[in-house]
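Everything on this sheet refers to the single structure shown next.
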Amino acid sequence: MSRVQLALRVPDLEASIGFYSKLFGTGPAKVRPGYANFAIAEPPLKLVLIEGAGEDATRLDHLGVEVEDSAQVGHAARRLKESGLATVEENDTACCYAVQDKVWVTGPGGEPWEVYVVKGDADTLAKADDSACCTPRDSGSAGAAVGADCC
């Protein structure tokens, strides 16, 4: 089963967990310091909450499509490249308390999208040094929006 991912940067993680638990009628699947995610069955959605530092309002962090296996990530990467989109591929990257394979693209408005599979748990929210995940936005670089913030 594939599902769309919506990652939000929120000013108050605990309040957001409470709100989204009520909204979707289910608690989070994973809670870690500064991070929570919900695996919502209906509608099929992976909702990711990332605590923002000193932010007053919730904002979009990035979008994604969670797939079942690494082969689907590879297929998406090939399809996206063949369609002319610039891609950034990552394999076995630790991000958002998970080990993932993924491919990033950027929409015309600068919105980062990832197609990814979760392969297991990780001990850290932050990215590896060579990963596009969890990188602060830098409007000065051409590929900055690809994987601009985090998962």
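Note: Cβ is positioned from N, Cα and C throughout, glycine not excepted.
The model shown is predicted, which means the values in this text are computed figures rather than measured ones.
Feature annotations, courtesy of Swiss-Prot:
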type	residues	note
BINDING	GLN5, HIS62, GLU114	Fe(2+) binding site
BINDING	ASP61, CYS95, CYS96	roxarsone (III) binding site
DOMAIN	2-118	domain 'VOC'
MUTAGEN	TYR35 to Phe	Retains less than 5% of wild-type catalytic activity
MUTAGEN	GLN100 to His	Retains catalytic activity similar to the wild-type
MUTAGEN	GLN100 to Ala	Retains less than 5% of wild-type catalytic activity
MUTAGEN	LYS102 to Ala	Nearly inactive. High decrease in iron affinity
MUTAGEN	LYS102 to Glu	Nearly inactive. High decrease in iron affinity
MUTAGEN	LYS102 to Arg	Nearly inactive. No change in iron affinity
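In this model, the domain 'VOC' (2-118) carries an average pLDDT of 93. Across the structure, ASP61 (roxarsone (III) binding site) and GLU114 (Fe(2+) binding site) place their CA atoms 12 angstrom apart. Summarising the roxarsone (III) site geometry, the residues cited as binding it (ASP61, CYS95, CYS96) extend over a maximum Cα to Cα distance of 14 Å. As a summary of secondary structure, the domain 'VOC' (2-118) carries 25 helix, 56 strand, 36 coil according to DSSP. Each residue contributes its Cα atom, and for GLN100 (mutagenesis position) and GLU114 (Fe(2+) binding site) those atoms are 11 Å apart.
With respect to their backbone Cα atoms, TYR35 (mutagenesis position) and GLN5 (Fe(2+) binding site) stand 15 Å from each other.
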